[in-house]
Amino acid sequence: MAGNKPFNKQQAEPRERDPQVAGLKVPPHSIEAEQSVLGGLMLDNERWDDVAERVVADDFYTRPHRHIFTEMARLQESGSPIDLITLAESLERQGQLDSVGGFAYLAELSKNTPSAANISAYADIVRERAVVREMISVANEIAEAGFDPQGRTSEDLLDLAESRVFKIAESRANKDEGPKNIADVLDATVARIEQLFQQPHDGVTGVNTGYDDLNKKTAGLQPSDLIIVAARPSMGKTTFAMNLVENAAMLQDKPVLIFSLEMPSEQIMMRSLASLSRVDQTKIRTGQLDDEDWARISGTMGILLEKRNIYIDDSSGLTPTEVRSRARRIAREHGGIGLIMIDYLQLMRVPALSDNRTLEIAEISRSLKALAKELNVPVVALSQLNRSLEQRADKRPVNSDLRESGSIEQDADLIMFIYRDEVYHENSDLKGIAEIIIGKQRNGPIGTVRLTFNGQWSRFDNYAGPQYDDE
């Protein structure tokens, strides 16, 4: 009979394809993988956790499969078994049994899945296809926005594109994340301790700050930490942050990245030349240099050009997604980053949250912490302080003085305030001395470190004066 003839693919295809039909593309999916996941769960309820940490209902391509998985989740949460009978009855109660194909389709799912042995691999396939479909959806959304910008600039559209794509990555937890057995954590911890034991580091396990007393307090700037440097105007917060960058660049080979939202790159470079050459920055700004000054600057330039590991981005009004994409590019090109510095946090923007400053700052702070973790690099972000501290007798900052402080204080691993008494008291006994007040340190002590401030060189140096109370 004709029905028994083998299927011929060429015979099934029309000789001339309809151009409109040919232009239609079916989103990536795997019906077989979805069926195997659902069937496997009916065979072995114990595999639910393996599947649930990989996929959610929306990852399934067909609506019936989404409904079935949702109902399975409801049964699991109520402590009921998931099998052909309980699932069919539950779907019946929700009025969805017929829409998913009836009892017959559920029976087919169960019958056609021989075992749940490979269910994790099938779930990974479902998840992978779902991510690609999300990317296609976002790409279409970006294209629509390009055709109909509604008054948005190209920069706004780029920010939209980056944020939508990054949101896919952020919403998809890595399958390597999640709870780990203490044995695995201990193995990794002991391996790290052994590594530190075998490598001489003088107590500095992170990025060397260049300041002995600060290193003793912090053990260096730790990878994945968000570090906030805050001060009132004229205290030298940009100078201090730049000195951290310079010291990191000189003491290691990894690139350091500066996002200067307030100051152009030429001014940043002039400060660095003054600091590293120990030449009066006023002379550099005015060009009134003698032969000795030129010799010092030439020597510094030679070192900087030899290392070539400082990158400066002086774009204004950057968004977290722009900072993230540019930092990622540098990290990708150089196999990592040693340090990221942002001057300063409140000059960043999140267009979608511009109507609510508190939420905007919270998103910026959260994003910078996420960047530090993603690239495993210390991120130093400068921050403003509230004017209210000017009304106090003791004007040394505390954590609550951070402007829009709630989210910043919560996200930060290390908070350092700069205080110079001579700014407020002309006849202070502490002229030329800066206090670095550690207001918060998630994994270390708080306290105060003294540094010598050489303003003419735009530089903080190690303190060599009498002993002081560092509590």
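From the backbone N, Cα and C atoms, a Cβ is placed for every residue, glycine too.
Sequence unchanged from the original; the noted substitutions are absent.
Here's what Swiss-Prot has on this protein:
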type	residues	note
MUTAGEN	Pro81 to His	About 100-fold increased survival following 3000 Gy ionizing radiation
MUTAGEN	Ala130 to Val	In dnaB8, dnaB43, dnaB454; temperature sensitive, no DNA replication at 42 degrees Celsius in vivo, in vitro decreased helicase activity at 30, at 42 degrees Celius almost no helicase, no synthesis of primer RNA (pRNA), low ATPase activity, still binds ssDNA
DOMAIN	200-467	domain 'SF4 helicase'
BINDING	Ser234, Lys237, Thr238, Arg442	ATP binding site
MUTAGEN	Met242 to Ile	In dnaB70; temperature sensitive, no DNA replication at 42 degrees Celsius in vivo, in vitro 25% helicase activity at 30, further decreased helicase at 42 degrees Celius, low ATPase activity at 30 and 42 degrees Celsius, reduced synthesis of pRNA at 30, no pRNA synthesis at 42 degrees Celsius
MUTAGEN	Gly299 to Asp	In dnaB252; temperature sensitive, no DNA replication at 42 degrees Celsius in vivo, in vitro no change in pRNA synthesis, 5'-3' helicase activity or ATPase at either temperature
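Ranked by CA distance from Arg442 (ATP binding site), the mutagenesis positions Pro81, Ala130, Met242 have Met242 at the top as the closest. Listed in sequence order, Val229, Ala230, Ala231, Tyr344, Leu382, Ile418 are the same-chain residues at least 6 apart in sequence whose CB falls under 8 Å from the CB of Lys237 (ATP binding site). Fewest Cβ neighbours within 10 Å among the binding-site residues Ser234, Thr238: that distinction goes to Ser234. Neighbour count (other Cβ atoms within 10 Å of the Cβ, all protein chains): 23 for Met242 (mutagenesis position). In the three-state DSSP classification, Ala130 (mutagenesis position) falls within a helix. In this entry, Ser234, Lys237, Thr238, Arg442 make up the residues listed for ATP, with the farthest two CA atoms of the set 28 Å from each other.
Model confidence over the domain 'SF4 helicase' (200-467) stands at 88, taken as the mean pLDDT rounded to a whole number. Recorded residues Ala130 (mutagenesis position) and Ser234 (ATP binding site) have their alpha carbons 52 Å apart, per Cα-Cα distance. In the three-state DSSP classification, Pro81 (mutagenesis position) falls within coil.
Pro81 (mutagenesis position) counts 11 other C-beta atoms within 10 Å of its own C-beta, drawing on all protein chains shown.
When the alpha carbons of Pro81 (mutagenesis position) and Met242 (mutagenesis position) are compared, the span between them is 61 angstrom.
Straight-line distance linking the Cα atoms of Met242 (mutagenesis position) and Ser234 (ATP binding site), rounded to a whole number, equals 15 Å.
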